[in-house]
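Engineer: Just dropping this structure here.
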Amino acid sequence: MNKKKLKAHFFVLYIICSCFILILSIKHDKYNNESKKKKKFFKIRTKIIFYKLKKVNQIKNAPQLYIQFYKPKCHKTTQSLKDIFNELSGNKNPENPKNIDEYNLTPKLKKTVELFQSMPNSPYYKSQQVILMGKKISSMPDKHKIRQNQVLGCQSVVYIYPKVEENEDKKKVIVWLGHSDGLLTKGIVYILTDGLSGYMPEDILKVNPNFITLTGISEFLTMSRINGYLNIMNKIKIFCTNILKNMDN
């Protein structure tokens, strides 16, 4: 093979190698650009504030962002949530809705409301506080987890059981046991069972369930959870009514 043919072969090989390297570099740059776009999109998406409840279900990969970033658009939205809650509960707000004393709360429930009112007006912090409270709930024996004690119409599985005891004044009071398999729902169950334990059934029946609007919790609850809360309160009041009837007999 003479020198001219050898040079020609080397030249062709050089061109092939150059083209191969060029193709690899183009693909590498394209991959980097796509990865940068994905990272940029992810950063932008994590900063989105979800104003409408329906938008939560549209984002499958970010279910926690709703609790962290959801805030009502304006005062009218917050007010409409309270109106919906009042309509569902069947209870009217007092003449002065901001007056905590008009909701006939037990001392324990009053302290809980004051705790949430002292917190920053942030759905994220308040939802985390509800979840932390749920961890304090006492375990319910399996023998009480029966159909009779189950709260129907809740998104999570919820059980409520009343224990009638005598206090120091020889009066009949109720100690509540509760259970739920949901994080937020378990916190709500704890707030109610702890706040209503140790009181007479007639005092519990006077409690206006709309007190939850004072805490700010109802502003980040979905409609299904609001219904669940009201069903829990309704179950508690049914138990109290039946206990009072048995006491009279």
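Keep in mind that glycine also has a Cβ here, set from the backbone N, Cα and C atoms.
Sequence unchanged from the original; the noted substitutions are absent.
Sharing the feature lines straight out of Swiss-Prot:
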ACT_SITE  C154  active site, cysteine persulfide intermediate
MUTAGEN   C154 to S  No effect on protein trafficking and subcellular localization. No significant effects on apicoplast metabolism
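Distances, neighbours, how buried they are, the whole picture for these features please.
Structural biologist: For C154 (mutagenesis position), applying a Cβ distance below 8 Å and a minimum sequence separation of six or more within one chain yields S180, T185, N227, G228, N231, I232. For the recorded site, C154 (mutagenesis position), the DSSP three-state label reads coil.
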